Structure formats: C-alpha cells, structure tokens
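Lifted from Swiss-Prot, the feature list:
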MUTAGEN   Glu171 to Ala  Decreases interaction with GGR; when associated with A-174 and A-189
MUTAGEN   Asn174 to Ala  Decreases interaction with GGR; when associated with A-171 and A-189
MUTAGEN   Asp189 to Ala  Decreases interaction with GGR; when associated with A-171 and A-174
Amino acid sequence: MSISMALFSPPISSSLQNPNLIPKISTSLLSTKRFSLISVPRASSDNGTTSPVVEIPKPASVAVEEVPVKSPAESSSASENGAVGGEATDSSTETVIKYQNAKWVNGTWDLKQFEKDGKTDWDSVIVSEAKRRKWLEDNPETTSNDELVVFDTSIIPWWAWMKRYHLPEAELLNGRAAMIGFFMAYFVDSLTGVGLVDQMGNFFCKTLLFVAVAGVLFIRKNEDLDKLKDLFDETTLYDKQWQAAWKEPDSSTVSSKK
C-alpha cells in the first residue's frame, strides 16, 4: 500500500529540496506587519478607506528643580533680621501722643506753680485736672511703670470742692427759694390776712413751703422744665400707644380710602 501511495504522490520540486533557494523574509517587513496588526486604523480623506497608522510613544521629559538647602545658622539669622525689621516698621508707624503741660511734672501737678500770694490756688488745680481728664477721654494713652501717675484728687481739701461746685449752685437755689417763699407768703397774707409768723404754724402754709423747696430742687434751670416734660411724655407714651391700638378708625377716613 505504501508503495502505491509513493507512486501516485506528485514529485517534490527541486526548489523545495534545495535549502539555499528558500526565500528569506526581511525583519523590516515582519516588524511593519507586526505593528500594523496592533495599530489603530485611520480614515483616509481621499477615498474613505482606513489605513493603519503606527504611533510611536515619545518619552516624557521630566524637569527636576534643585531647591537650595539653608543651614540652621542662616535660617536663624534670617528670622532674627525679619523680627528686627518688623519691630523697626512697627516702631516707625506707631505715633504716641502724650499729655504735656508745664505744670505736670513726674506724674503729678507741681503745686508750687499754682501758688498765688503764697497760697495754693485750688480752683486752678481743679480746672487743670478736669482739662487733663477731658483730654485723656479724647486721646487715651497707655500707662507704664516708667511714667507713673501719682496725682490723687484726695490732696485737694474738701472746702475747695465745696467752694468750687456746691456754693455757686447753693447760692442760686437759696436765692430762688427765698424769692418764691416771699412771693407765696405775700400771696397767703393778701388772701387770708395771716402774717408771716402765724403762717409758720399753719398746715397749709407748711405744705406750700415744702412744695416751694421741692420745686427749687427739681427745677434749677429753665432747661430742667424741658427735661421734666420729656420724662412725662415718656411715661405716658406706652399708654397712648395702647389706647391708639384699640381705637377704631373713623368712618370718614374709611370711606375716603374706599
């Protein structure tokens, strides 16, 4: 059987028998075919057909920046210079305003400069201290241990305060009370015929006396009348608002709105 198969098999070509005649495929063609199989097809603008395009990835360039490293000594010196510079700028920008007066020496008033005829003029001391405190209200300043304020108003005697503030006010009140009392006594004497001495034992006259004293204390100036009027309006304001909330609108105003 094997002999018959060998007889009917076609003859082997001489070119296949000779190994030198086998065509060699170049590596360049193999490499292009290999890339063509994995490449992405791109449409041609001429006939609409797709043609393989080989895209070769490019290496990405990485830029490395070198950061200079400072030594601890340089960093500490830089921080100190920055702190000194900041303090310099702060000191240059801050403007300190302090109270200055020729009579204000070492945190107190020099009482020798307030002497008149060998005696201290306490009225001038009170006025100067009032002006200094008013200036401090408008221009506050910080205190320090180097410049202590040792002045105290307790060094001013009590009679100086009374002479400065109480006596002028008391003179006004006493004068007004005397005028009002004399007018009321004359009015009672003209109506009833009771004299001034007899009025001191009368209950009605004593009541008028207390009314006069209270009026003099509460109404010292003409501006006090406006203050009392404002207080009276304020006490009755909420009552007026409450009554206005419950008041019905007039029929004339409602018809005009319609």
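Any Cβ shown, glycine's included, is placed from N, Cα and C.
So, quick note: what you're seeing has the original residues, none of the substitutions.
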Q.
Radius 10 Å, atoms counted are CB only; among the mutagenesis positions Glu171, Asn174, Asp189, which position scores highest?
A. Asp189
Q. How long is the line from the C-alpha of Glu171 (mutagenesis position) to the C-alpha of Asp189 (mutagenesis position), rounded to the nearest angstrom?
A. 27
Q.
In whole Å, how far does the CA atom of Asn174 (mutagenesis position) lie from that of Asp189 (mutagenesis position)?
A. 22
